[in-house]
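Enquirer: I'd like to ask you about the structure that follows.
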Amino acid sequence: MDINNKARIHWACRRGMRELDISIMPFFEHEYDSLSDDEKRIFIRLLECDDPDLFNWLMNHGKPADAELEMMVRLIQTRNRERGPVAI
């Protein structure tokens, strides 16, 4: 997926679990443009993971074996916590 195709990335952010939508969509909407190109590629790789894995990682019930994905999970958690709740 092209890091500049925001419509397609936005669609990929829509998950099958509301809990994931609450974590991933606000991060994409508020933070994606400020990421480096490498971070955008890692974010897209994270979106390619299965929902149960994403849920577990974002809810701190484990972590990805891949260090880059782990960094992105932590970044999503940190930025979402700093920004606070947002309406989706």
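For all residues, glycine too, the Cβ spot is worked out from N, Cα and C.
Fair warning: this is a prediction, and the values are worked out from it, not measured in the lab.
Pasting the feature list from Swiss-Prot:
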type	residues	note
MUTAGEN	Arg14 to Ala	Flavinylates both FrdA and SdhA
MUTAGEN	Glu19 to Ala	Flavinylates FrdA but not SdhA
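Let's see these features in context: how buried, what's close, how far.
Expert: Following the DSSP three-state reduction, the secondary structure of Arg14 (mutagenesis position) is coil. For Arg14 (mutagenesis position), the same-chain residues that are 6 or more apart in sequence and have a Cβ closer than 8 Å to its Cβ are Asp21, Met25.
In the three-state DSSP scheme, Glu19 (mutagenesis position) is classed as helix. Neighbour count (other Cβ atoms within 10 Å of the Cβ, all protein chains): 13 for Glu19 (mutagenesis position).
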